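Trainee: What Swiss-Prot says about the mutagenesis result for Thr84 to Ala is this: No effect on GAP45 phosphorylation levels. In Swiss-Prot, a mutagenesis experiment is listed as Ser89 to Ala, annotated with the note No effect on GAP45 phosphorylation levels. Severe reduction in GAP45 phosphorylation levels; when associated with A-103. Reduces phosphorylation by CDPK1. Under its mutagenesis entries, Swiss-Prot includes Ser103 to Ala with the note: Severe reduction in GAP45 phosphorylation levels. Further reduction in GAP45 phosphorylation levels; when associated with A-103. Loss of phosphorylation by PKB. Reduces phosphorylation by CDPK1. In Swiss-Prot, the entry for mutagenesis Ser149 to Ala states: No effect on GAP45 phosphorylation by CDPK1. The structure shown retains the original residue.
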Amino acid sequence: MGNKCSRSKVKEPKRKDIDELAERENLKKQSEEIIEEKPEEVVEQVEETHEEPLEQEQELDEQKIEEEEEEPEQVPKEEIDYATQENKSFEEKHLEDLERSNSDIYSESQKFDNASDKLETGTQLTLSTEATGAVQQITKLSEPAHEESIYFTYRSVTPCDMNKLDETAKVFSRRCGCDLGERHDENACKICRKIDLSDTPLLS
């Protein structure tokens, strides 16, 4: 029913194979005929023909081996020295770059630390006095009831930046109690966003 297995098929010889087989058979017949006529001479000729290519192959192999052994010795020393110098110079450049970057980072961090220490000592006092005044005014606007203060500790958290307090910024918004400085964004302010502006007059 099914197709025959293609693996079990014996391959038919191609035309070239047929020609080669015919030539081999002819050579065998000729050699047998010659051997029957003059067996001693034929044996000597066959041995000589077999020995000659073997000797030639051995000589060629020996020459190749000798050439391969001589090749590594012929590499000029100048090329080796140049390659090692390139490697050293590349490594030295890489190390110098690393040292520079590390020293730059270290010096910048030192500058930053020194500057931050100065800022902390000098400006902390001014910020604390200005901020306490602002916090006192904010707490007056939104002071919790007496009962709530017992249960909750009051923290004054303003969504706006309190670092820039100048004379014009000390005017507080009626909507959220934040300072109306340059950094006050009413769209980003959590308190300003929740206030309904439909009833309030426009602020100038």
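These residue numbers are counts, starting from 1, taken along the chain as shown.
Backbone N, Cα and C atoms are what each Cβ position is placed from, and that goes for glycine too.
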Trainee: According to DSSP, folded down to helix, strand and coil, what is Ser103 (mutagenesis position)?
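Mentor: Ser103 (mutagenesis position) sits in a helix per DSSP.
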Trainee: Between Ser89 (mutagenesis position) and Ser103 (mutagenesis position), find the distance joining the two CA atoms and give it rounded to the nearest Å.
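Mentor: Distance (Cα to Cα, whole Å): 21 Å.
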Trainee: What are the sequence-distant neighbours of Thr84 (mutagenesis position), meaning same chain, six or more residues apart, C-beta distance under 8 angstroms?
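Mentor: Sequence-distant Cβ neighbours: none.
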Trainee: Under 8 Å Cβ-Cβ from Ser103 (mutagenesis position), six or more apart in the same chain: what's there?
Mentor: none
Trainee: Can you tell me how many other Cβ atoms are located within 10 Å of the Cβ belonging to Ser89 (mutagenesis position)?
Mentor: 10
